[in-house]
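In what follows, a single structure is set out as structure tokens and then discussed.
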Amino acid sequence: MNVQEALNLLKENGYKYTNKREDMLQLFADSDRYLTAKNVLSALNDDYPGLSFDTIYRNLSLYEELGILETTELSGEKLFRFKCSFTHHHHHFICLACGKTKEIESCPMDKLCDDLDGYQVSGHKFEIYGTCPDCTAENQENTTA
């Protein structure tokens, strides 16, 4: 998904174009990580000083409903990112320190299906959490300094 595809999808579903919506979508396009509503508000606050959490959440929910954004939850907080445009099946590693994601090509369901004989699986989501190499290196530098 990219910004133009997302804007077209909004238009096709009867939602009007606004600079605010485009800027919010651009924020996700420029990020390789999951973002919280607070991240979005902080990033857009200078350009839109009266922007509220309600407006942010309403748009994030709309984007999720239309399949523009995908979500995950960490420590009880919902995080958002552009829906992957990859056409192949994959999963993600998510850095708990910075939110950056890395695509994982292999799928554990390939091995688990044998254990689910007779069950009809309708879908699955697999995420691995930890610390990315950049954050690990930064953490090691901070502890040795």
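Cβ from N, Cα, C; glycine included.
Modelled residues match the original; the substitutions are not represented.
What Swiss-Prot says about the mutagenesis result for E70 to A is this: Does not affect repressor activity. What Swiss-Prot notes for the published mutagenesis of C84 to S is this: Decrease in repressor activity. Under the heading of mutagenesis, Swiss-Prot lists H89 to A and annotates it as follows: Decrease in repressor activity. While the structure shown retains the original residue, Swiss-Prot records the mutagenesis experiment H90 to A with this note: Decrease in repressor activity. For the mutagenesis result C95 to S, the note given in Swiss-Prot is Lack of repressor activity. A mutagenesis experiment is reported in Swiss-Prot for this position, C98 to S, and the note states: Lack of repressor activity. According to Swiss-Prot, the mutagenesis experiment D110 to A carries the annotation: Does not affect repressor activity. Listed in Swiss-Prot as a mutagenesis experiment, H124 to A is described as follows: Strong decrease in repressor activity. Listed in Swiss-Prot is the mutagenesis experiment C132 to S, annotated as follows: Strong decrease in repressor activity. For the mutagenesis result C135 to S, the note given in Swiss-Prot is Strong decrease in repressor activity.
Of all the mutagenesis positions in the record (E70, C84, C95, C98), the one with the smallest CA separation from C132 (mutagenesis position) is C95.
H90 (mutagenesis position) sits 9 Å from C84 (mutagenesis position), counting Cα to Cα. Here the mutagenesis positions are E70, D110, and the one with the most other Cβ atoms within 10 Å of its Cβ is E70. When the mutagenesis positions C98, D110, H124 are compared by Cα distance to E70 (mutagenesis position), the shortest distance belongs to H124. In the three-state DSSP assignment, the secondary structure recorded for C95 (mutagenesis position) is strand.
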